[in-house]
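Asks: Copied straight from Swiss-Prot:
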type	residues	note
DOMAIN	1-145	domain 'Ferritin-like diiron'
MUTAGEN	Glu18 to Ala	Highly decreased Fe(2+) oxidation activity. Is also severely restricted in its ability to lay down an iron core
BINDING	Glu18, Glu51, His54, Glu127	Fe cation 1 binding site
MUTAGEN	Met31 to His or Leu	No loss of heme binding
VARIANT	Lys38 to Met	In strain: ECOR 30
MUTAGEN	His46 to Ala	Fe(2+)-binding and single turnover oxidation at the ferroxidase center occur normally but iron mineralization within the cavity is significantly impaired
BINDING	His46, Asp50	Fe cation 3 binding site
BINDING	Glu51, Glu94, Glu127, His130	Fe cation 2 binding site
MUTAGEN	Met52 to His or Leu	Loss of heme binding. Is still capable of accumulating iron
VARIANT	Arg57 to Lys	In strain: ECOR 30
MUTAGEN	Met86 to Leu	No loss of heme binding
MUTAGEN	Glu127 to Gln	Decreased Fe(2+) oxidation activity. Is also affected in its ability to lay down an iron core
MUTAGEN	His130 to Glu	Decreased Fe(2+) oxidation activity. Is also severely restricted in its ability to lay down an iron core
Amino acid sequence: MKGDTKVINYLNKLLGNELVAINQYFLHARMFKNWGLKRLNDVEYHESIDEMKHADRYIERILFLEGLPNLQDLGKLNIGEDVEEMLRSDLALELDGAKNLREAIGYADSVHDYVSRDMMIEILRDEEGHIDWLETELDLIQKMGLQNYLQAQIREEG
């Protein structure tokens, strides 16, 4: 089914955001693991996998709309050098992605591509959940102090 060119462009932009997130979160997860921060490793690793699932959905939708998924134009990874910087980098990436999603959702709705819109709304819910988690973790660092926060990250999630 031939899709709206601008919807496909939005989907490719969102795909690019996901590809950056996959790599950034995966590297952050492994850095956390290397530092012995098991809980942060677990959460970041699962976020990386979630972003991969989002990317897969974008790729399938782009192909369905007879577009070509762009996996070559990757944005810049912002890899932090310490825990707080890493969480802030991830938050900035998520906030930018959510902004792009809202814009794309509005456009898809305006051209009556309700399937793309609904898919993006589902993904936005996931992204907002990750934003909330990141904001909470950064708030905990401020309230508890970094050393107490880090001590709490040694345990495994769950």
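Glycine is no exception: its Cβ is also placed from the backbone N, Cα and C atoms.
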Asks: Give the number of CB atoms, excluding that of Glu18 (mutagenesis position) itself, located within 10 Å of its CB.
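Replies: Summing over all protein chains shown, Glu18 (mutagenesis position) has 22 other Cβ atoms within 10 Å.
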Asks: So what's the mean pLDDT when you look at the domain 'Ferritin-like diiron' (1-145)?
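Replies: Mean model confidence (pLDDT) across the domain 'Ferritin-like diiron' (1-145) is 97.
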Asks: For Asp50 (Fe cation 3 binding site), which of the three DSSP-derived states applies: helix, strand, or coil?
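Replies: The residue in question, Asp50 (Fe cation 3 binding site), is helix (DSSP, three-state).
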Asks: Counting other Cβ atoms within 10 Å of each Cβ, which of the mutagenesis positions Met31, Met52, Met86 scores lowest?
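Replies: Result for the mutagenesis positions Met31, Met52, Met86: minimum number of other Cβ atoms within 10 Å at Met52.
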Asks: When you tally the Cβ atoms that lie within 10 Å of each candidate's Cβ, which of the recorded positions (His46, His54, Arg57) has the highest tally?
Replies: His54
Asks: Based on Cβ atoms within 10 Å, give me the single least packed residue among the recorded positions Asp50, Glu51, Glu94, Glu127.
Replies: Asp50
Asks: From the centroid of the CB atoms of Glu51, Glu94, Glu127, His130, the recorded Fe cation 2 site, which same-chain residues not already listed sit within 8 A by their CB, in sequence order?
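Replies: Counting only non-site residues, the set is Ala21, Glu47, Asp50, Asp90, Leu93, Gly97, Ala98, Asp126, Gly129, Ile131.
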Asks: For Lys38 (variant position), what is the tally of other C-beta atoms lying within 10 angstroms of its C-beta?
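Replies: Around Lys38 (variant position), other Cβ atoms within 10 Å: 15.
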